[in-house]
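Report on the following structure.
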Amino acid sequence: MTWRKSYERWKQTEHLDLELKERLIELEGDEQALEDCFYKDLEFGTGGMRGEIGAGTNRMNIYTVRKASAGFAAYISKQGEEAKKRGVVIAYDSRHKSPEFAMEAAKTLATQGIQTYVFDELRPTPELSFAVRQLNAYGGIVVTASHNPPEYNGYKVYGDDGGQLPPKEADIVIEQVNAIENELTITVDEENKLKEKGLIKIIGEDIDKVYTEKLTSISVHPELSEEVDVKVVFTPLHGTANKPVRRGLEALGYKNVTVVKEQELPDSNFSTVTSPNPEEHAAFEYAIKLGEEQNADILIATDPDADRLGIAVKNDQGKYTVLTGNQTGALLLHYLLSEKKKQGILPDNGVVLKTIVTSEIGRAVASSFGLDTIDTLTGFKFIGEKIKEYEASGQYTFQFGYEESYGYLIGDFARDKDAIQAALLAVEVCAFYKKQGMSLYEALINLFNEYGFYREGLKSLTLKGKQGAEQIEAILASFRQNPPQKMAGKQVVTAEDYAVSKRTLLTESKEEAIDLPKSNVLKYFLEDGSWFCLRPSGTEPKVKFYFAVKGSSLEDSEKRLAVLSEDVMKTVDEIVESTAK
């Protein structure tokens, strides 16, 4: 169907939502804008869907949400009556239309006889993950676009273990969603009628209470809050973490917590930040200002759906510096393992899970405590899948999971990255070192002195349109067919191609299988242990380049990182130039 036909179909629909009808009238005559709204269906992929809010098949609106929900409902119905009875838990964040989309999803499922539980107000994504497990539900939905710009919203689907649906199950849901030809013909019953039938239940406080109890269980030294006064500055960046983080810190006894007033309340426009993402250092601007006034020991920031945590601490010059996800992960991991070992509660078969683009310092730390580290593909759903696998087999006992993009999980009562857990543990780690007269920054330098000065970097290259897509393909094809022999003056010794699950030991002309699902990712290791990785985005017209080095000092590792990233990007630029001709 052409975009024009889709547009006409919407325009001629008698009972079209009034707001969307008005939007279409506004766009009348703007061919380009209309084409963008209708030229395709908003894609429902393995991570759910995400897009701009608006009218059309390529936008987030009540009809595209109904379509996704009807597909999920068909998947659940096929599993039988028991699955329908167990039902689906639905949560949402602080974005435009999030409460409406959540209720639309609930109505669509409930109309099909599926029990639904909807939170009474916005909640963090990890609490949704916990609630699925706590209520023994068959699945979960969270309406969020994480830290995308304000004009976006999204929809993520969870399985009965509380983890994001793994690829195999997600593919079946995608099939069901794609089988629906006309999103405008999906009928839903009235909200009140479904509530009267008991098919839509509102949940909230009871889940919060149990979740907070579970949060406090991750503490290794609960007594620290009484022994040390830690000054905390916290910003939820207008999102969902404000109440749960404060509840959790209060339950653990940390009283000296100041919230950034301007960013405390939910705000769909994220008015005070360019991007509500703790990975962006600019997101800490208000927290740093308040931290300086208060002389805070630690600044913590969470993204809108509270699955990512950023922390900032004072460096040796007394200036607040934002730690990378790899650095925060190393501090949390080392604290957990060393303190559990001292208490005799570190299991022999403990395991650390990390993604393939996350720093090797985690493996070095885990190894020093006799623990294995297992790599997964990028995306926390793969970490959740591994936890489930080890839970069933008993091979390993999960200790910690993390990824470089600011996602951490400590207690497996949630199965997605949990910034609430990570925030509580970060404050405890800060208290632990403060008791010894050290800052978190000094603790990090100590870790580097012990394990090596690991340093990582990330660059993104956006190449839009048809030509951009071809250039991204050309970059990967070039590295694949002619792997570089040297980078940054060092020999490339290993090439990993995750698209064919193959590891090639270049110096030995030997091949090994990689036991991970296939993914279009390339990773190269140099003779000095440095590595770099190429990964095209599944949702945007860009390719990400990850770099990692290990040096003898901070300066040395910075220098090595600069040389490696410069060399790789020079090669990439040459490929792009040659395809632009």
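Cβ coordinates come from backbone N, Cα and C, glycine included.
Substituted residues are absent from this model; it holds the original ones throughout.
Swiss-Prot has this to say about the protein:
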ACT_SITE  Ser146  active site, phosphoserine intermediate
BINDING   Ser146, Asp303, Asp305, Asp307  Mg(2+) binding site
MUTAGEN   Gly162 to Asp  Very low enzymatic activity. Great decrease in biofilm formation. Deformed cell morphology
MUTAGEN   Thr240 to Ile  Impaired enzymatic activity. Great decrease in biofilm formation. Deformed cell morphology
MUTAGEN   Gly407 to Asp  Loss of enzymatic activity. Great decrease in biofilm formation. Deformed cell morphology
MUTAGEN   Asp418 to Asn  Impaired enzymatic activity. Great decrease in biofilm formation. Deformed cell morphology
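Cβ proximity to the Mg(2+) site centre (mean Cβ of Ser146, Asp303, Asp305, Asp307, cutoff 8 Å) flags the following additional same-chain residues: Asp93, Thr125, Thr144, His147, Gly239, Thr302, Pro304, Ala306, Arg308, Ala419. Here the recorded positions are Ser146, Thr240, and the one ringed by the most other CB atoms within 10 angstroms is Thr240. When the recorded positions Gly162, Asp303, Asp305, Asp307, Gly407, Asp418 are screened for a Cα within 10 A of the Cα of Ser146 (active site, phosphoserine intermediate), the ones that qualify are Asp303, Asp305, Asp307. Looking only at Cα atoms, Thr240 (mutagenesis position) sits nearest to Asp305 among the binding-site residues Asp303, Asp305, Asp307. Comparing CA positions across the mutagenesis positions Gly162, Gly407, Asp418, the one lying closest to Asp305 (Mg(2+) binding site) turns out to be Asp418. Taking CA atoms as the reference points, Asp418 (mutagenesis position) and Asp307 (Mg(2+) binding site) are 5 Å apart.
Of all Cβ atoms in the protein chains displayed, 26 besides its own lie within 10 Å of the Cβ of Gly162 (mutagenesis position). Remark: Gly407 (mutagenesis position) has Asp307, Arg308, Gly325, Phe380, Lys417 as non-local neighbours, by Cβ distance under 8 Å and separation of at least 6 in sequence. Taking the C-alpha positions, the distance from Gly162 (mutagenesis position) to Asp303 (Mg(2+) binding site) comes to 20 Å.
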